[in-house]
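Have a look at the structure below before the remarks.
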Amino acid sequence: MCSIFGVFDIKTDAVELRKKALELSRLMRHRGPDWSGIYASDNAILAHERLSIVDVNAGAQPLYNQQKTHVLAVNGEIYNHQALRAEYGDRYQFQTGSDCEVILALYQEKGPEFLDDLQGMFAFALYDSEKDAYLIGRDHLGIIPLYMGYDEHGQLYVASEMKALVPVCRTIKEFPAGSYLWSQDGEIRSYYHRDWFDYDAVKDNVTDKNELRQALEDSVKSHLMSDVPYGVLLSGGLDSSIISAITKKYAARRVEDQERSEAWWPQLHSFAVGLPGSPDLKAAQEVANHLGTVHHEIHFTVQEGLDAIRDVIYHIETYDVTTIRASTPMYLMSRKIKAMGIKMVLSGEGSDEVFGGYLYFHKAPNAKELHEETVRKLLALHMYDCARANKAMSAWGVEARVPFLDKKFLDVAMRINPQDKMCGNGKMEKHILRECFEAYLPASVAWRQKEQFSDGVGYSWIDTLKEVAAQQVSDQQLETARFRFPYNTPTSKEAYLYREIFEELFPLPSAAECVPGGPSVACSSAKAIEWDEAFKKMDDPSGRAVGVHQSAYK
């Protein structure tokens with residue numbers, strides 16, 4: 001992971017602003033501890049903190065075209081960069097081996113309307129000194145975070161994390177996923193549009209399991225490009241186990257040269273985190289034994305988790321209960337992963353949104369409702385699991401890649417017949433995915449019930465969080481919460497506790513508005529609560545809130 005920081009529409013002293021930009025960019029150096037770079041002129045400033053994974057020696061940023069007239073700062077990975085280099089290499093003189101430099105080639109060729117050509121995860125800021133124009137863009141689902149804000153002079157700031165904007169901006173907001181801002185028309189435009197957003201476009205499709213299986217294998221393989229050691233996050237659940245199995249299949253050869261040479265680090269390392277004796281640790285070890293990975297089991301105590309909560313809220317920049325519950329073990333694990341010399345990991349985020357994997361999907365009344373909920377969940381994922389995976393890992397300088405959210409894979413998986421994703425009546429959640437990959441995994445894992453990450457690390461983790469919140473937040477505080485927190489008013493003591501910490505760390509009203517809210521059961525959207533009368537009486541995002549869970553709340 002890297003970080004970017006940019007200032008545009010400059011109206012104040014550029015020399016002083018450059019100093020300020022360096023100071024604010026430094027707040028995100030945990031994302032990119034390997035190198036720092038800056039471009040500064042009277043009209044634009046671009047700062048970058050680099051985590052070097054591809055082209056370690058020559059890929060420092062900002063990147064420039066040959067004429068030094070186009071400047072680019074990027075946080076991301078472009079998985080189809082080799083194909084784009086081949087296509088544009090006769091018309092653009094590449095200066096580095098960085099995968100991200102293809103953005104400059106595309107801009108030179110097409111102007112601002114090229115973002116859908118990119119397959120990957122990214123957030124970037126590009127400055128064109130010839131036109132005195134800038135282009136800001138974010139990937140299709142917002143896998144990579146990006147925020148924007150304005151100061152009292154009307155100067156525009158962009159940054160990978162809001163902590164770099166809060167000290168200087170009057171207002172901030174999340175830069176929309178799947179969108180770009182081109183300064184010459186001044187509008188934020190959405191570029192990510194798919195036919196599968198509409199149920200009618202997919203309802204009569206025929207599901208091809210072979211195509212689905214191959215699409216995921218292709219996605220994982222493309223995500224393996226790396227010039228540094230990498231690993232896999234292996235919780236022992238279906239999604240991370242599938243990603244680990246496919247990664248193991250290709251890890252012995254370098255994908256960068258079409259598998260002509262041996263991988264520089266042929267032994268695949270896997271990582272699991274949990275309280276001692278937790279459900280995830282046992283299942284993860286079983287998968288690791290089956291696949292033959294070098295497995296690392298990372299333990300944490302409830303007290304260690306509690307001690308990390310404030311740091312987690314600072315790094316994840318949220319007060320969302322589910323996100324904080326799940327981010328804390330991930331944050332602790334990331335520190336150990338970095339200590340072992342690993343700089344990139346593959347993870348299983350996104351599968352539950354694509355395939356209707358959360359336990360509340362058992363209550364989906366029909367295929368149309370299920371499909372529409374999966375689309376809602378995917379388009380909102382930048383506020384939840386994408387933020388968690390990205391920021392919890394980058395807090396310690398580790399990059400998380402998410403093959404289930406690959407754009408090409410989504411175009412296959414979201415076009416299969418939604419009826420084939422329905423669960424209940426004897427069918428397990430994500431049964432179509434299980435059927436595709438059951439040969440890759442032990443049967444006990446291929447058909448293991450969905451366990452949310454915050455539950456799977458150990459049930460006592462969430463139970464203790466609730467107990468601590470009950471001790472620290474009074475009944476009166478919760479009853480009067482609407483006066484202190486009129487926006488996204490906390491509805492539980494746990495939520496109140498997190499919100500209190502968040503407001504201390506980010507004391508800007510618009511910062512709180514960057515965090516999602518609303519009722520949820522087992523990670524559902526507010527809309528899906530209408531599926532079951534019992535949901536309307538609950539307000540707990542744990543999977544144990546749904547009766548089909550084997551350890552459901554009584």
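For all residues, glycine too, the Cβ spot is worked out from N, Cα and C.
When Cβ atoms from all protein chains are considered, those within 10 Å of C2 (mutagenesis position) total 28, not counting its own. Swiss-Prot documents C2 to A or S as a published mutagenesis change and attaches the note Loss of glutamine-dependent activity but no effect on ammonia-dependent asparagine synthetase activity.
If you look up Swiss-Prot, you'll see C2 marked as active site, for GATase activity.
Look at Swiss-Prot and you will find 2-186 tagged as domain 'Glutamine amidotransferase type-2'.
In the three-state DSSP scheme, H30 (mutagenesis position) is classed as coil. Among the mutagenesis results in Swiss-Prot, H30 to A has the note: 4,5-fold decrease in glutamine affinity. The residue drawn here is the original one.
As a published mutagenesis entry, D34 to N or E appears in Swiss-Prot alongside the note: Little effect on the kinetic properties.
Annotation source Swiss-Prot lists L-glutamine binding site at R50, L51, S52, I53, V54, N75, G76, E77, D99. Under DSSP, G76 (L-glutamine binding site) is assigned to a strand (E or B) in the three-state scheme. Sequence-distant contacts (6 or more apart, same chain, Cβ under 8 Å) of G76 (L-glutamine binding site) comprise C2, C100, G120, M121, F122, A123, F124, D139, I144.
Taking the Cβ of H81 (mutagenesis position) as reference, residues of its chain lying under 8 Å away and at least six apart in sequence are, in sequence order, D99, C100, E101, V102, G120. The annotation that Swiss-Prot gives for the mutagenesis experiment H81 to A reads: 5-fold decrease in glutamine affinity.
The C-beta environment of A105 (mutagenesis position), restricted to residues of the same chain at least 6 apart in sequence and closer than 8 Å, consists of L84, R85, Y88, R91, Y92, F94. In Swiss-Prot, the entry for mutagenesis A105 to H states: Little effect on the kinetic properties. The structure shown retains the original residue.
Residues annotated as ATP binding site in Swiss-Prot: L233, V273, S347, G348. All protein chains shown were included, and the count of other CB atoms within 10 Å of the CB of L233 (ATP binding site) stands at 27. Look at L233 (ATP binding site): DSSP puts it in a strand.
Swiss-Prot documents E349 to D as a published mutagenesis change and attaches the note 5-fold increase in affinity for aspartate when assaying both the glutamine- and ammonia-dependent synthetase reactions, and 2-fold decrease in kcat for these reactions. Modifies the product glutamate/asparagine stoichiometry. All protein chains shown were included, and the count of other CB atoms within 10 Å of the CB of E349 (mutagenesis position) stands at 25.
Here Swiss-Prot notes a mutagenesis experiment, E349 to A or Q, with the remark: Loss of glutamine- and ammonia-dependent synthetase activity, but still exhibits glutaminase activity. DSSP gives E349 (mutagenesis position) a coil state; it is part of no helix or strand.
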Check your understanding: CA-CA, which of the recorded positions H30, D34, R50, S52, E349 lies nearest L233 (ATP binding site)?
Key -> E349
Review point. Listed recorded positions are V273, S347, G348, E349; which of them have CA atoms within 10 A of the CA of R50 (L-glutamine binding site)?
Key: none
Check your understanding: How big is the Cα-to-Cα gap, in Å, between S52 (L-glutamine binding site) and H30 (mutagenesis position)?
Key -> 13
Review point. Cα-Cα separation of V54 (L-glutamine binding site) and D34 (mutagenesis position), in Å?
Key: 12
Study note, to complete from the structure: In this structure, the one of the recorded positions H30, R50 whose CB has the fewest other CB atoms within 10 Å is H30
